[in-house]
Amino acid sequence: MKFCKKYEEYMQGQKEKKNLPGVGFKKLKKILKRCRRNHVPSRISFTDAINHNCSRECPVCDGTFFPELLKEMEDVVGWFNEHAQKLLELHLASGFTKCLTWLRGNSRKKDHHGLIQEGKDLVNYALINAVAIRKILKKYDKIHESRQGQAFKTQVQKMRIEILQSPWLCELMAFHINLKESKKESGATITSPPPPVHALFDGCALTFDDGKPLLSCELSDSVKVDIDLTCSICLDTVFDPISLTCGHIYCYMCACSAASVNVVDGLKTAEATEKCPLCREDGVYKGAVHLDELNILLKRSCRDYWEERRKTERAERLQQAKEYWDYQCRSFTGI
C-alpha cells in the first residue's frame, strides 16, 4: 500500500475517534501535480530556497504549497504537545489528582493499560505525521530539482515546529518504557491489544552502544528515531535531563553552566543572547523543559551511575547555593 493511502486511512480512523489535525497529504500532492505540468526545470540557489523566491513559472511557491504545509505542521505540533503534556502531567501527578481524574469518569486514563495505549497512540501520531512531512518535501524537491524542501525543513526547525524536535516526544518514549517496566516489576501480566493495521510505531527501547545510551524506536517505514542521551558538555549520560527549545538535551547543571547562571537562579534567568553549545542558536534556555519521565527511566536503568552522580551533584549544588547566598548577604550588608 502506498504511503499516501496508508496515511489517509490512518487519519480517517483517528478522526472517527477524535477530531485531530493532520497533513493534507492528498491536497499537497495535487498541488505538486499541477506544478509538474507547468514547471519549467531550472536550478534554484539555496539562498533563494530559504527565502522562497522561486521562478515565476512555478505556481507552487506562489503562496500556496509552503504556507499551507506550515499551517498544518503548526496545528499538528500544537495538538501533539498539548495532549502529550496533559497525559504526562496525569502520570506524574499526586495520588489526589489521580483520584479526581478517576472520580470524573475518565475511564481510559485511570487504568495502567489505558495510559500505555494513549501514550502509544500519541507517539504513533507524531511519527506518522513526521514521515508524511518528510515524504511530501522529498517529492517537492524531486519535481523542482531543487533543495527547497530541505531548506524549508531547516527553517521549520529554527521556528521550533519540527515534531521530532519536541521534548514531549522524548518524554512519551520514556513514559512508554517506564509503564511497561513498572508493569513487569509489579508481576502483572501484560495484555496488550494487537497494533492497529496502519500503525507505524511498534515500541521504544533504551539501548547502550559502547556504553552510550540511546532512546530509539523503529518505524515500519524504514525510518529510525534515535535520541542521543549523552550530554555534549560533560560527555556523560544526561543527569536531571533538560531539553532546550532547540531540541538538544543536557544535564541541568551543565545547561546552567553553559547559560552562565547559578543553579539557584535557574535557566529562567538566562540572557536571551546565550546560545546552545551544539547548534549555537540563541534564546533557547527560558523555554527549557525538564524531562521527568526520562529522568525516571535513566535512574531505573543506570542505578550505580545514578547514585554516584547524585552524590556528586548534591555536593556541587550545595557549594553553589552557599556561594550564592554568601554573595547575596555581602551585597545586602555592603561588605
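For all residues, glycine too, the Cβ spot is worked out from N, Cα and C.
Per Swiss-Prot, the feature domain 'SPX' maps to 1-154; the stated evidence is sequence analysis.
What Swiss-Prot says about the mutagenesis result for Ser55 to Phe is this: In bah1-2; loss of activity.
Packing around Glu74 (mutagenesis position) is summarised by its Cβ count: 14 other Cβ atoms lie within 10 angstroms of its Cβ, all protein chains included. The annotation that Swiss-Prot gives for the mutagenesis experiment Glu74 to Lys reads: In bah1-4; loss of activity.
Where Swiss-Prot documents Val156 to Ile as a mutagenesis experiment, the accompanying text is: In bah1-5; loss of activity. Cβ-based neighbour count (10 Å, all protein chains) for Val156 (mutagenesis position) stands at 21.
Quoting Swiss-Prot on the mutagenesis of Arg160 to Gln: In bah1-6; loss of activity. For Arg160 (mutagenesis position), the Cβ neighbour count at a 10 Å cut-off comes to 16, with all displayed protein chains included.
In Swiss-Prot, a published mutagenesis experiment is listed as Glu162 to Lys, annotated In bah1-7; loss of activity. Glu162 (mutagenesis position): 18 other CB atoms within 10 A of its CB, across all protein chains.
For Glu181 (mutagenesis position), the same-chain residues 6+ apart in sequence whose C-beta sits under 8 angstroms from its C-beta are Arg300. DSSP assigns Glu181 (mutagenesis position) to a helix. Under mutagenesis, Swiss-Prot gives Glu181 to Lys with this note: In bah1-9; loss of activity.
Listed in Swiss-Prot is the mutagenesis experiment Cys279 to Ala, annotated as follows: Loss of activity. A C-beta separation below 8 Å, combined with a sequence spacing of at least six in one chain, links Cys279 (mutagenesis position) to Cys246, His248.
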Please classify the secondary structure at Val156 (mutagenesis position) using three-state DSSP.
helix
May I ask you to report the DSSP-based helix, strand or coil state of Glu74 (mutagenesis position)?
helix
